[in-house]
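**Q** Sharing a structure here in structure tokens format.
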Amino acid sequence: MSAIENIVISMENATERRKHITKQFESKKLSFSFFNAYTYQSINQSINQSINQSINQSINQSINQSINQSNSILHNIEESRILTKGEKGCLISHFLLWNKCVNENFEYLKIFEDDVILGENAEVFLNQNEWLKTRFDFNDIFIIRLETFLQPVKLEKQTKIPPFNSRNFDILKSTHWGTAGYIISQGAAKYVIEYLKNIPSDEIVAVDELIFNKLVDVDNYIVYQLNPAICIQELQANQSKSVLTSGLEKERQKRSKIRKKKTLKQRLTRIKENIIRALNRKKWKEQQRIKEMQGKEIVRFM
């Protein structure tokens with residue numbers, strides 16, 4: 001079965017974000033549906049809530065079936081001590097849609113988050129399906145990443161899949177954060193669900209770390225990076241001028257401040273780095289930038 005229209009994950013009460021999404025998609029004459037994001041509570045309350053939070057009745061039926069089949073995954077995610085509450089809710093929201101893709105036999109799903117900004121000619125990619133069907137087998141395990149996080153990443157050029165609308169399908173070979181926009185094949189949805197079924201709760205990671213980092217080097221699992229990208233998170237595009245607050249980002253920043261106790265070697269290395277920075281801050285910054293960029297590039301947004 002062909003996929004449904006573009007799905008945007010959004011909390012039901014996120015008024016400003018929903019206005020933002022409506023403006024973005026309507027400006028491109030794109031149809032879309034909101035998927036009410038999973039709100040972290042106790043697992044039993046959340047399951048009952050999730051059944052009622054959906055795009056339409058058919059999706060409710062799919063979610064009900066998915067939950068009945070996947071309680072172990074939901075409980076594992078809830079028990080994770082690594083993830084913040086926001087990260088748990090985000091992962092489960094994406095997971096429920098992957099389950100929908102499999103249970104309703106969709107060839108693929110186009111999934112977005114409610115802080116996405118769409119670029120030039122995004123409608124050509126998101127309104128049409130022929131370019132997808134002529135280039136990809138949806139039984140294969142692949143994700144097409146439509147987004148850039150504007151971070152240095154390793155990309156492998158390939159010639160098997162031709163460009164479309166002057167954008168290449170490069171193969172992602174390193175971490176690339178964010179899940180604001182991607183297309184997942186049914187084959188990939190099955191693979192990621194099966195992966196989650198077979199790992200303990202202490203190995204569960206955030207959704208972007210899972211599909212765009214942890215699995216990137218796995219054989220037969222391919223992430224195609226659309227290059228240049230057709231979408232970006234509003235926070236990444238506008239930085240300090242961002243108007244859409246992110247509770248998830250605040251949680252992550254708070255967690256990053258909780259530092260682990262360092263070894264003597266690590267402390268001495270840090271002291272050395274501080275001295276170098278103090279003596280020649282500009283030179284040190286340039287060295288760090290060059291080191292980070294070796295063999296990498298920043299995927300442009302346009």
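Any Cβ shown, glycine's included, is placed from N, Cα and C.
Here the original residues are kept at every noted site.
Per Swiss-Prot, natural variant Lys29 to Asn is noted as: In strain: DL42 and RM 7004. Under natural variants, Swiss-Prot gives Phe106 to Leu with this note: In strain: DL42 and RM 7004. Listed in Swiss-Prot as a natural variant, Gln151 to Arg is described as follows: In strain: DL42 and RM 7004. For the natural variant Ser256 to Pro, Swiss-Prot gives this note: In strain: RM 7004. The structure shown keeps the original residue. Quoted from Swiss-Prot, the note on natural variant Asn274 to Asp is: In strain: RM 7004.
Neighbours and distances for these, please.
**A** Cβ contacts within 10 Å of Lys29 (variant position), excluding its own Cβ and spanning all protein chains shown: 8.
Its own atom aside, the Cβ of Gln151 (variant position) has 15 Cβ atoms within 10 angstroms in the protein chains shown.
Taking a C-beta cut-off of under 8 angstroms and a sequence separation of 6 or more, Asn274 (variant position) has no same-chain neighbours.
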**Q** Using the alpha carbons only, what distance in Å do you get between Phe106 (variant position) and Lys29 (variant position) once rounded?
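**A** Roughly 23 Å, rounded to the nearest whole number.
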**Q** Between the Cα atoms of Gln151 (variant position) and Lys29 (variant position), find the distance and write it as a whole number of Å.
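**A** With distance taken Cα to Cα, Lys29 (variant position) is 30 Å from Gln151 (variant position).
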**Q** Counting across all protein chains present, how many other Cβ atoms fall within 10 Å of the Cβ of Phe106 (variant position)?
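**A** So the Cβ neighbour count for Phe106 (variant position) comes to 20.
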